[in-house]
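Presented below is the structure to which this report refers.
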Amino acid sequence: MTTIVSVRRNGHVVIAGDGQATLGNTVMKGNVKKVRRLYNDKVIAGFAGGTADAFTLFELFERKLEMHQGHLVKAAVELAKDWRTDRMLRKLEALLAVADETASLIITGNGDVVQPENDLIAIGSGGPYAQAAARALLENTELSAREIAEKALDIAGDICIYTNHFHTIEELSYKA
């Protein structure tokens, strides 16, 4: 699978992901970019799950952002509704982590839109390791959001066999 982590701190929000794509227990590619900017660079998003499925969801989510003039929560809820009710979309297997200057959300294929505690998101096979590392760093250091995300991904990559050390990182700054 993969690891995606999002951290928000001191006027910065980061989403970072590794680059490993696997087919069963075989590494197919090591430099997949699972994190990208959407909606005129005002939203960042990362995915865990099937690559083709995730790119389809990115496109649909960007359309929802355009329909709702960039309102992240409304777009996320509308995508989740469609994902849950559309027969074809229901077959897509992926999780999305999305963020803008006001919110960080997880969108699932079950129709869930979750705003996590402490604006910390970690999804994918290495998610629990990245979440534990990021939480410890948030609570016990003054590292930046970007540094925390990078270190959390490094730790997850050391432990999870489906996570590598090729990182894609996107960051938004806002007035805290």
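Numbering starts at 1 and runs along the chain as it is shown here.
Glycine too: its Cβ is placed from the backbone N, Cα and C atoms.
Keep in mind the model shows the original residues, not the substituted ones.
Residues or ranges marked as active site by Swiss-Prot on the basis of experimental evidence: Thr2. Secondary structure at Thr2 (mutagenesis position), taken from DSSP and collapsed to helix, strand or coil, is coil.
Every protein chain shown contributes to the tally, and the Cβ of Cys160 (mutagenesis position) ends up with 21 other Cβ atoms within 10 Å. Residues annotated as Na(+) binding site in Swiss-Prot: Gly157, Cys160, Thr163.
Summarising the environment of Thr2 (mutagenesis position), the number of other Cβ atoms within 10 Å of its Cβ, over all protein chains shown, is 29. For the mutagenesis of Thr2 to Val, Swiss-Prot gives this note: No protease activity. The structure shown keeps the original residue.
Here the residue is the original one, while Swiss-Prot reports the published mutagenesis Thr2 to Ser with the comment 80% reduced protease activity in the absence of HslU. Almost no effect in the presence of HslU.
Within its own chain, Thr3 (mutagenesis position) has Gly17, Asp18, Ala48, Ala122, Ile123, Gly124, Ser125, Gly126, Gly127, Tyr129, Ala130, Leu153, Ala156, Gly157, Cys160, Tyr162, Thr163 as residues 6 or more apart in sequence whose C-beta sits under 8 angstroms from its own. Mutagenesis annotation in Swiss-Prot: Thr3 to Ser or Val, described as 80% reduced protease activity; the structure shown retains the original residue.
The Cβ of Ser6 (mutagenesis position) lies under 8 Å from the Cβ of Val13, Val14, Ile15, Ala16, Gly46, Ala97, Ala99, Ser104, Asp119, Leu120, Ile121, Ala122, Ala149, each on the same chain and at least six residues away in sequence. For the mutagenesis result Ser6 to Ala, the note given in Swiss-Prot is No effect.
For Ser104 to Ala, Swiss-Prot lists a mutagenesis experiment annotated as follows: 50% reduced protease activity. Cβ-based neighbour count (10 Å, all protein chains) for Ser104 (mutagenesis position) stands at 23.
Ser125 to Ala appears in Swiss-Prot as a published mutagenesis result, with the remark: Almost no protease activity. Other Cβ atoms within 10 Å of the Cβ of Ser125 (mutagenesis position), summed over all protein chains shown, number 19.
In three-state terms derived from DSSP, Ser144 (mutagenesis position) belongs to neither a helical nor a strand segment and is classed as coil. Contacts of Ser144 (mutagenesis position) defined by a Cβ separation under 8 A and a same-chain sequence distance of 6+ are given as Arg9, Asn10, His12, in order along the sequence. Listed in Swiss-Prot as a mutagenesis experiment, Ser144 to Ala is described as follows: No effect.
Experimental mutagenesis is annotated in Swiss-Prot for Cys160 to Ala or Ser, with the remark: No protease activity. Cannot form complexes with HslU.
Within the same chain, residues at least 6 positions away in sequence whose Cβ sits under 8 Å from that of Ser173 (mutagenesis position) are Gly11, His12. One mutagenesis experiment named in Swiss-Prot is Ser173 to Ala, and its note says Almost no protease activity.
Of all the binding-site residues listed (Gly157, Thr163), Gly157 has the fewest other CB atoms within 10 A of its CB.
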